[in-house]
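Notes follow the structure.
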Amino acid sequence: MSSSSSWRRAATVMLAAGWTHSSPAGFRLLLLQRAQNQRFLPGAHVFPGGVLDAADSSPDWVRLFAPRHTPPRFGLGPEPPRQPPFPGLSHGDADPAALPDDVALRICAIREAFEEAGVLLLRPRDAAPASQEPSQALSPPAGLAEWRSRVRSDPRCFLQLCAHLDCTPDIWALHDWGGWLTPYGRTIRRFDTTFFLCCLRDIPRVEPDVAEVVGYQWLSPSEATECFLSKEIWLAPPQFYEMRRLENFASLSALYRFCSDRPSEVPEKWLPIILLTSDGTIHLLPGDELYVKDSDFLEKNMSTDKKTEEIVKEGKVLNRVVIHSPYVYEIYMTLPSENKHVYPRNYIVNKRCTAHL
């Protein structure tokens, strides 16, 4: 059984920015390439994000948000319903003085976007309430490199940076999107990661952290899928799945409206259960007829002597990612959305690279 200490809480932000160049796609997403020496997902292209630090939930943030925004929600609106915990997944008793989880996780994602990409998702403390349109990253001020080094060394310095700039983290620009838990067996490190979506009017300047990040690209969801299939980039199954979701939106404004208008529901948080077939691997997701929400499968995989094709043909109620090889995934989905979310768009590349809806 996984103890609470073996799961590291994390947050990631999918940055979707407007694209002014001539192109049929209306927005691009920031993907960072992780260095090969990283223990988790070496070489992968990922969204900015990282592990939650105690500094992200510090009550010291309250003074920075004051007087315009007051605890506990700081103007975020009603607290979203809580998802029942997975068996064996508990984060223990929270400090009663700490910020609410969804505030702290937003600060974490914003801090990591600065550390990894040099993007400042901040807004002036005296700014008017957020307008009903995509946000804008803060222009990098002088001396930012030194601050970035300090924040990387000590996350508590992010609060000091915000105070120095007389800004607050733009937590209102981050919309709930979903969450993923690392499946058993992929790595000794397992993460409970909350995904946020942030729409930006313009593409901000990016300066990758050369220690953890060796490159970056702004790609539309369809471009990212094509680059993955052509082996130009590698995406882990959660990132691939989210890219396919985002193909539902033709423009930044459509994506922003969806995020803004989506009612507060129990946020998705999915723990893939791995089914090992005789010739491949299937990541079973909640709702799939073979998915077993049982504590036994937190620490082991399922297996069968059947081939992948047999398993797929037998299924009727599906929510799964079939892994044929590192660069050939298939998404099978027959479920209606239970929480007003979108599911991966039907997008045919070739016979072996099809999202089945």
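Using N, Cα and C of the backbone, Cβ positions are placed for all residues, glycine too.
None of the noted substitutions appears here; every position holds its original residue.
The domain 'Nudix hydrolase' annotation in Swiss-Prot covers 10-242.
For the mutagenesis experiment Arg34 to Met, the note given by Swiss-Prot reads: 2-fold increase in Km for CoA. Reduced affinity for CoA. Just so you know, the Cβ of Arg34 (mutagenesis position) picks up 20 other Cβ atoms within 10 Å once every protein chain is counted.
A mutagenesis experiment is reported in Swiss-Prot for this position, Arg39 to Ala, and the note states: No significant effect on Km for CoA. Under the DSSP three-state reduction, Arg39 (mutagenesis position) is assigned to coil, being neither helix nor strand.
A coil conformation is recorded for Asp53 (mutagenesis position) in the three-state DSSP classification, outside any helix or strand. Its own atom aside, the Cβ of Asp53 (mutagenesis position) has 18 Cβ atoms within 10 angstroms in the protein chains shown. Mutagenesis annotation in Swiss-Prot: Asp53 to Ala, described as No significant effect on Km for CoA; the structure shown retains the original residue.
One mutagenesis experiment catalogued in Swiss-Prot, Glu112 to Ala, is accompanied by this note: Loss of fatty acyl-coenzyme A diphosphatase activity. Using a 10 Å Cβ-Cβ cutoff, Glu112 (mutagenesis position) registers 28 neighbours. In the three-state DSSP classification, Glu112 (mutagenesis position) falls within a helix.
The Mg(2+) binding site feature in Swiss-Prot is assigned to Glu112, Glu116.
Within the same chain, residues at least six positions away from Glu115 (mutagenesis position) with a Cβ under 8 Å of its Cβ are Gly50, Arg148, Val151, Arg152, Asp209. In Swiss-Prot, the entry for mutagenesis Glu115 to Ala states: 3-fold increase in Km for CoA. The structure shown retains the original residue.
In the structure as shown, the Cβ atom of Arg189 (mutagenesis position) sits within 10 Å of 13 other Cβ atoms. Under the DSSP three-state reduction, Arg189 (mutagenesis position) is assigned to coil, being neither helix nor strand. Where Swiss-Prot documents Arg189 to Met as a mutagenesis experiment, the accompanying text is: No significant effect on Km for CoA.
When the recorded positions Arg34, Asp53, Glu112, Glu116 are screened for a Cα within 10 A of the Cα of Arg189 (mutagenesis position), none qualifies.
In terms of local Cβ density within 10 Å, Glu116 ranks first among the recorded positions Arg39, Glu116. Each residue contributes its Cα atom, and for Arg39 (mutagenesis position) and Asp53 (mutagenesis position) those atoms are 19 Å apart.
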